[in-house]
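Residues or ranges marked as active site, proton acceptor by Swiss-Prot on the basis of sequence analysis: Asp272. The feature ATP binding site is assigned by Swiss-Prot to Leu153, Gly154, Lys155, Gly156, Thr157, Phe158, Gly159, Gln160, Val161, Lys176, with sequence analysis given as support. What Swiss-Prot lists as domain 'Protein kinase' is 147-483. Here Swiss-Prot describes Lys176 to Ala as a published mutagenesis experiment; the accompanying note says: Neuronal expression does not improve proteostasis or rescue polyglutamine foci accumulation and paralysis in the muscle cells of mutant animals. Swiss-Prot documents Asp272 to Asn as a published mutagenesis change and attaches the note Neuronal expression does not improve proteostasis or rescue polyglutamine foci accumulation and paralysis in the muscle cells of mutant animals.
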Amino acid sequence: MPKRKNSGQSTDLNSRSPKTIDEALRILAPPQALLVQSQLNLTAPANPFSIQKAPGTSSDNEQRAPKRRADEEAVNAVPKNLLTTSSTFARAVIPAAPAISSANNKMAPQSVTATAKTTTNRGKVSGEGEYQLIKNEVLCSPYGNQYEVLEFLGKGTFGQVVKAWKKGTSEIVAIKILKKHPSYARQGQIEVSILSRLSNENSEEFNFVRAFECFNHKSHTCLVFEMLEQNLYDFLKQNKFMPLPLNAIRPILFQVLTALLKLKSLGLIHADLKPENIMLVDPQQQPYRVKVIDFGSASHRSKAVTNTYLQSRYYRAPEIILGLPFNESIDMWSLGCVIAELFLGWPLYPGSSEYDQIRFIIQTQGLPPTSMLESASKLHRFFKEVKSESPNHTNVGGSYYRLKTVEEYEASSSTAKSKETRKYIFNVIDDISRVCYGFESDPVEHLCDRIDRQEFVDVLKKMLVLNPDFRITPAEGLESKFVTMTHINGYNFANYVHEAHKRMEICRKPGPAMATPYRAANVATPITPVEKPPAPKLQQPMIAVLPQLNQIAATNIPPVPTQPDLTNLMHHYSQMAAATGSAATAAQFFYQPLPPAPLFQYAQLHHPFAARPPHFLSLATPSHMVPQFVPVPIMDPSMLQGQWPPGAAQQFAVLANDIMRVPAPQGINQMFASTPQTFSLPQFLSSSIPSATTAFNGNAPNIPFPEENSSWALGTAAQQQQQQAQRAQSMINGNVKVKPLAAQPKKNSPAPSVITLSSDEDSNGAGSSNSGSTTRTGAVNPVRNDTLPMGNTIKTEDILVPPTTFDGQLPNLQYFPGSHLFDPKTVAGLLPNPFLDTSHIPRAFN
């Protein structure tokens with residue numbers, strides 16, 4: 001009695017399985033809902049219809065495409081559907097529903113896309129028990145339904161699948177016709193029994209194919225399914241086996257995990273999960289909406305029998321290869337191999353034999369546990385026991401197992417030879433994240449993709465655990481970070497995250513409430529389009545915000561309440577009245593309100609003798625690191641294009657004074673005023689050096705610290721100390737001694753003042769331990785680290801200066817090489833914008 005090659009299913013039937021095929025016919029309910037396609041391992045050496053192959057140029061991947069089979073005999077692959085080449089990678093092109101002309105029925109389609117072979121054997125059975133179909137043949141069911149054959153879809157070891165039209169309606173269905181043989185009839189009973197249990201569940205919610213009815217046609221079992229569009233293998237083949245992005249793999253993984261979770265709750269094992277058995281429902285309306293098909297190899301958990309030929313080889317779990325007892329966890333292994341293939345565009349373990357399959361697995365996963373090997377019925381087929389005289393922690397009883405070499409296996413087996421069929425050879429699963437990188441010009445998009453890859457590899461490793469007891473379950477997979485996307489929630493402003501949420505919402509959305517997405521061309525049935533999910537609200541692009549002019553008086557511009565996150569970083573144009581005589585002419589000013597907290601905490605001030613841990617410059621959250629949202633609170637009017645009326649520069653003032661935490665705009669140095677204000681160092685910076693006794697006694701001098709270590713308080717403290725003696729000195733560079741700052745005449749063009757701090761080398765003398773003049777800054781430029789050519793700003797040395805250099809004269813400023821000095825007014829809130837043209841930026845911002 002021949003055995004079904006792709007199944008190896010036991011002859012023991014489920015307790016709920018029918019005893020005869022007539023009982024099986026009555027289990028399935030009559031047609032009720034949507035129609036989809038169901039096929040199994042469709043291969044066809046002899047095709048009763050001429051197949052239209054999709055045009056396209058063959059690529060290297062297409063020529064090297066491995067054959068998708070479970071048995072080890074060579075069978076030519078055949079497309080499961082008529083496809084057309086699509087230039088769009090994200091979705092496949094759906095061909096129009098074929099139709100056959102009929103003068104007697106007004107509901108019949110009016111065209112046909114497949115032609116039948118000329119034959120006189122109508123409805124004959126071949127020598128292998130396969131039914132020979134012809135064009136326009138009508139299959140009648142006992143429920144009064146008639147199905148007219150439209151198109152041949154494919155065939156396999158079980159039989160064949162055709163596309164048919166349900167006469168009197170506009171519905172297109174898929175009919176699977178099994179071979180006329182007792183073994184296939186029994187397998188059909190098992191599939192009907194499982195489908196009858198699934199018919200009570202919501203197929204749209206749990207993402208598995210919907211079956212409508214089962215009947216006999218000339219002693220052949222016929223199963224009627226709803227019609228689906230295209231399987232994932234054909235989708236990959238159509239796109240030249242290009243890898244799928246993670247945003248496309250995620251919804252597929254989510255839907256298949258949902259189906260496996262339902263099967264696990266029913267105690268069912270699919271046992272043949274592969275890309276051919278995951279079908280795209282409607283790529284145009286619902287991209288990456290999939291359903292699981294082919295329950296011909298499925299069984300109940302209690303009826304699972306070891307040493308059976310289950311699963312296609314590329315997706316076969318190690319417990320099946322070794323001949324161990326199995327459960328629903330074999331489907332999780334298969335799903336892991338499927339998503340790895342979608343990510344790589346090539347099977348992860350494309351073994352040409354079971355030996356190659358287990359050899360590829362061991363190369364990346366290591367040897368299976370000893371407990372598994374000792375219980376394996378096929379142990380000596382692939383492994384060799386090695387005796388050892390010195391037992392250790394790696395072996396039990398002085399022996400261990402190793403995989404046979406290729407030469408040893410070929411010498412012991414005459415059926416199959418080892419072949420290298422892998423496109424990518426990995427030593428560890430983590431190396432998968434290093435291949436198939438796409439080009440992302442946006443650093444935020446690249447960062448999201450990199451983080452997403454790490455979580456994808458993490459869930460993949462949990463699905464490909466050798467020990468089935470520790471393999472991840474469907475429920476745990478649905479709670480993983482890769483599926484829930486909790487790891488990228490902080491990047492909701494990125495297009496990558498927006499696209500990920502959009503695709504997940506589409507796959508969660510139920511399909512159209514109609515009988516089938518396939519209808520005859522001449523039937524004027526209104527088709528309700530699938531509603532597009534509302535896109536989440538994003539920040540307006542800058543080009544859309546700039547033309548908006550806001551009238552402002554003496555108050556600040558309030559933030560837009562409907563825009564979260566980066567609202568206070570959006571750029572606005574404002575109009576101000578320039579006091580030019582009696583007529584106030586309008587002038588545009590570039591206004592940017594400051595954020596509540598600076599992007600960089602660039603003034604973490606501490607006294608060197610204070611008993612406090614060191615503080616370093618910390619970055620803000622990733623949502624504030626977008627270049628287009630870097631704040632520019634104060635800007636030179638000459639930086640903006642256009643004519644500026646007289647008096648505009650004098651009217652330019654800081655508008656966000658309350659956000660900058662200063663009493664009034666007049667309290668901050670007017671950088672563009674005719675006479676800039678002068679500043680002096682605060683008292684705590686100009687105090688004398690504390691004595692060594694005080695330092696070694698551990699008593700910190702009574703020096704006021706800036707409030708909450710905030711840079712804003714530094715600017716305020718600097719303004720309050722303007723009347724005291726100045727200690728500001730100008731630093732030239734190198735070892736040149738510092739000279740007191742000489743009074744200089746005022747100039748018409750203002751120049752921002754810059755604090756330059758130095759040690760008291762002159763007062764300490766040449767014999768002092770402090771050699772050389774060194775500076776520290778109160779701010780750090782986050783981008784620029786090149787040497788500044790001139791002016792009042794200097795570049796700090798590339799070597800960190802010991803805290804003893806400054807002693808008690810200067811608070812403990814933490815800085816990095818390449819940091820720049822800033823004016824105390826700058827420290828008070830004038831954060832530079834490194835993305836502007838430096839030729840127009842004031843000196844203090846360089």
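Just so it is clear, glycine is given a Cβ too, placed from its N, Cα and C backbone atoms.
Residue pair Asp272 (mutagenesis position) / Thr157 (ATP binding site) shows a Cα separation of 14 Å. DSSP assigns Lys176 (mutagenesis position) to a strand. Across the structure, Gly159 (ATP binding site) and Lys176 (mutagenesis position) are spaced 7 Å apart at their Cα atoms. A strand conformation is recorded for Val161 (ATP binding site) in the three-state DSSP classification.
Calculated from their C-alpha atoms, the gap between Lys155 (ATP binding site) and Lys176 (mutagenesis position) amounts to 9 Å. According to DSSP, Leu153 (ATP binding site) is assigned to a strand segment. In the three-state DSSP scheme, Asp272 (mutagenesis position) is classed as coil. Each residue contributes its Cα atom, and for Thr157 (ATP binding site) and Lys176 (mutagenesis position) those atoms are 12 Å apart. In the shown protein chains, 26 other C-beta atoms lie within 10 A of the C-beta of Lys155 (ATP binding site). Packing around Gly159 (ATP binding site) is summarised by its Cβ count: 25 other Cβ atoms lie within 10 angstroms of its Cβ, all protein chains included.
The two recorded residues, Lys176 (mutagenesis position) and Val161 (ATP binding site), show a Cα separation of 4 Å. Take the recorded positions Leu153, Thr157, Val161, Lys176, Asp272: by the count of other Cβ atoms within 10 Å of each Cβ, the lowest one is Thr157. Taking every pair among Leu153, Gly154, Lys155, Gly156, Thr157, Phe158, Gly159, Gln160, Val161, Lys176, the residues listed as contacting ATP, the largest Cα to Cα separation comes to 14 Å.
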